[in-house]
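Okay, structure first, notes after.
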Amino acid sequence: MLYSKENKESYLEPVFGSSAEDRDIPKYTLGKEPLEPRIAYRLVKDELLDEGSARQNLATFCQTYMEDEATKLMSETLEKNAIDKSEYPRTAELENRCVNIIADLWHAPKDQKFMGTSTIGSSEACMLGGMAMKFAWRKRAEKLGLDIYAKKPNLVISSGYQVCWEKFCVYWDIDMRVVPMDKEHMQLNTDQVLDYVDEYTIGVVGILGITYTGRYDDIYALNEKLEEYNSKTDYKVYIHVDAASGGFFTPFVEPDIIWDFRLKNVISINTSGHKYGLVYPGIGWVLWKDESYLPEELIFKVSYLGGEMPTMQINFSRSASHIIGQYYNFLRYGFEGYRTIHQKTSDVAQYLAHAVEQTGYFDIFNDGSHLPIVCYKLKDDANVNWTLYDLADRLQMRGWQVPAYPLPKSLENIIIQRYVCRADLGFNMAEEFIQDFQASIQELNNAHILFHDTQQSGVHGFTH
């Protein structure tokens, strides 16, 4: 055979016989010479070998599977910049359709003009919702003659809050008034919420799916309390619903729960498309019931690449591929498709909860009957020499990532464990997990020496 190329290494030798494998490639400085694509690919892939399997990660809410067609479509649109509305008008139209679909799903009133935008996730969406509440409160307060500088404005939320709300309050100088959860109220205690509200309250956050346990705040009852409060004062207080987890789940599986724009005092909602919207990270959405709840000064008219567009985002340039992936899912599944997928996921969660309870060692906090989250603690009389941290370690040895952590402040002495069931966790995979779960417990029961901590320090809050 004749060869026309002098450097045969690039096409004859395997990756592991190449010169790149003969030396230690710089890792914290740029290498002197470029590498062939196949070698760079292999080196990076090898770096990731010892990471856990995303499919076995029961700690995350984030989507870990999409159909091949969706993945292909997203990979073909990675180069599109979502901010370039004039350059990619059809992409902008798909985003507009997504906002309209979500507004319809959340029962936005037909006689009002809703507003909405995509974000890189629910954390950014919460920031935008919080900013709108602060600016709207300031305008209302100034109009009523309140000295807005006399003290800091405040935000009311349960202690089951997601960490992005703490960030929001720090970044925008807001006093976060936390309503503590207790054993009788493992979500927002609506009977106490008005004790935390005053004329400096920019809003109350209701959580549709507390990250710790998967439980819902009673948004309907919260609306009733604020309606009572608002009827007696000119200093109106409204609700932002953090539906990062529940916003794309509850409408399909529990449509009778009234939590959305049907409630008078719910004025804005956020959700994560990369959770039960079934898109890879990261994509989020935030909507306002009416344009009057989104102060004009937060909307910027940006001249960019030949066009002018309104924008209300903290971030600027980002790929449009996740917006396109979200629209693909809406088109592909429709209402019935989402309902079928989420109902199956809920069934799997309840199956897991039953299997956990059958061991006799655990008290169940959440059995997957709302969000498909299984959450439990060791019984006080379990009479075992191991902790949930030990169990988490044993499961990790089998590839499963299952978190154990303390509940929020006022309940931090309670250690719980949690599974997040996603669309790609079917009954067969769930059965494999239960077998590993039972085997791990058996190993711990038979272990002669255990090394464990009774508590894990400094771990509170989660990210979207």
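First residue shown is number 1, and so on along the chain.
Quick reminder: no glycine exception, Cβ is built from N, Cα and C everywhere.
Note: ALA92 (variant position) has non-local neighbours LYS85, i.e. same-chain residues 6+ apart with C-beta under 8 A of its own C-beta. Record note (Swiss-Prot), natural variant ALA92 to Pro: In strain: LO28. The unchanged residue is displayed.
The note that Swiss-Prot attaches to the natural variant GLU124 to Asp is: In strain: LO28. Residues near GLU124 (variant position) in space but far in sequence (CB under 8 A, at least 6 apart, same chain), listed by position: GLY284, GLN313, ILE314, ASN315. For the recorded site, GLU124 (variant position), the DSSP three-state label reads helix.
Annotation of the natural variant PHE261 to Leu in Swiss-Prot: In strain: EGD5; the original residue is retained in the structure shown. The secondary structure of PHE261 (variant position), as reduced to three states from DSSP, is coil rather than helix or strand. Spatially close to PHE261 (variant position) yet at least six residues away along the chain are ALA103, TRP106, HIS107, ALA108, PRO109, PHE114, ILE269, LYS289, judged by Cβ distances under 8 angstroms.
Under the DSSP three-state reduction, CYS375 (variant position) is assigned to strand. Here Swiss-Prot describes CYS375 to Arg as a natural variant; the accompanying note says: In strain: EGD5.
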Nonlocal neighbours by CB distance (under 8 Å) for CYS375 (variant position), same chain, sequence gap 6 or more:
TYR212, THR213, GLY214, ILE364, PHE365, ASN366, ILE416, GLN417, ARG418, TYR419
